[in-house]
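J.: Starting off with a structure, shown below.
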Amino acid sequence: MATMEELQREINAHEGQLVIARQKVRDAEKQYEKDPDELNKRTLTDREGVAVSIQAKIDELKRQLADRIATGKNLGKEQDPTGVEPGDHLKERSMLSYGNVLDLNHLDIDEPTGQTADWLSIIVYLTSFVVPILLKALYMLTTRGRQTTKDNKGTRIRFKDDSSFEDVNGIRKPKHLYVSLPNAQSSMKAEEITPGRYRTAVCGLYPAQIKARQMISPVMSVIGFLALAKDWSDRIEQWLIEPCKLLPDTAAVSLLGGPATNRDYLRQRQVALGNMETKESKAIRQHAEAAGCSMIEDIESPSSIWVFAGAPDRCPPTCLFIAGIAELGAFFSILQDMRNTIMASKTVGTSEEKLRKKSSFYQSYLRRTQSMGIQLGQRIIVLFMVAWGKEAVDNFHLGDDMDPELRTLAQSLIDVKVKEISNQEPLKL
């Protein structure tokens, strides 16, 4: 007699056959609609018969499996009247009922979910592609990110583009870009590229190209990113020459012989980061430079703010040890939390429901970035917030409400029309 595992395997095999059989039926139906002759009719009838017989076999196997499960439950009850399952170490039954069996066979504990990515391997892989396919994939994972993830969740997708190809024995073959879209149970390899890792890497490698094409993630566009980025060179230069309250106000501190400035503070921060820079980080930058990537050198670079245009979930590894860059990303993540808090405050609901809508972009960014090897300079984030926080908030997109007078007029028209055609209470606009 077949075991339950064997029955389940047989059911799975037959279900695969059923999918193929149903596809053949659909193909035969299309052919019969095009050319309704006797041969096509007989083909359609035969294929429908095959699909019906496979379905009947599946139903029979499922019935056998259900009987086997029921028999096993009854045996368990007869063997132990206390209701304790065989193999359970308890002498008396727990107050809790038995739940699902969780299969751990697919897990690899040497590479647990959430481990630090192998950024060097990821950068080496990505720089083997031409820029057009990388930017198009970035667009699909930012502007169209939600739909792309929804349609392909739990799979490993391949991006293809005519610009990306390789020659194999003189034959031109497409070179696909692989990205994994994990679900909640997935365990990612260190070198595996997820949407978050992809955005992080590409944004750090090609900020100038992203700026030239104005490729801004919707997540960033709603927090006033463009307002801060449009005159970035002037804005950052103005900020750098401002007096810094975090340093002693003595002429000896400043390179220019005046009061200590924000530039002086970042200079000190850069020295500290230079001592912390890892071999992996140096290798990443060396490889990216050799590959011709347009990386930034410091926060004054014209495209430095564009490192965050694609909403990476941590500071890109190519600019992790550049003073002020990781903190600039943290500033944007706080703005995302601020906007979400404002939106939650607008919505109708209890305080508990609103609390559930609280955002944690900053905590996530902080945790991910610090796992890469640096501590964020919280004081620098404060300086950014004091300088640009109000301007950014004033440029938030908050789903602008209708003008009150216009809303009242539209609602009155709705009320009149609903009363004409129904005795129901009109809904609010």
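From the backbone N, Cα and C atoms, a Cβ is placed for every residue, glycine too.
Pulled these features from Swiss-Prot for this protein:
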type	residues	note
MUTAGEN	TYR178 to Ala	No effect on RNA binding
MUTAGEN	LYS189 to Arg	Slightly decreased interaction with host SUMO1 and no effect on interaction with host UBE2I/UBC9
MUTAGEN	GLU192 to Ala	84% loss of RNA binding
MUTAGEN	SER217 to Ala	84% loss of RNA binding
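Context for these features, please: burial, neighbours, distances.
T.: Secondary structure from DSSP puts TYR178 (mutagenesis position) in a beta strand.
Just so you know, the Cβ of LYS189 (mutagenesis position) picks up 13 other Cβ atoms within 10 Å once every protein chain is counted.
According to DSSP, GLU192 (mutagenesis position) is assigned to coil rather than to any helix or strand.
The Cβ neighbour count for SER217 (mutagenesis position), using a 10 Å radius and every protein chain shown, is 21.
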J.: Just to confirm: which same-chain residues, 6+ apart in sequence, have a Cβ under 8 Å from the Cβ of GLU192 (mutagenesis position)?
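T.: Correct list: SER180.
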J.: In whole Å, how far is SER217 (mutagenesis position) from TYR178 (mutagenesis position) when you measure between their Cα atoms?
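T.: TYR178 (mutagenesis position) to SER217 (mutagenesis position), Cα-Cα distance: 21 Å.
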J.: Round to a whole number and give the Cα-to-Cα distance in Å for the pair LYS189 (mutagenesis position) and SER217 (mutagenesis position).
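T.: Cα to Cα, LYS189 (mutagenesis position) and SER217 (mutagenesis position) are separated by 26 Å.
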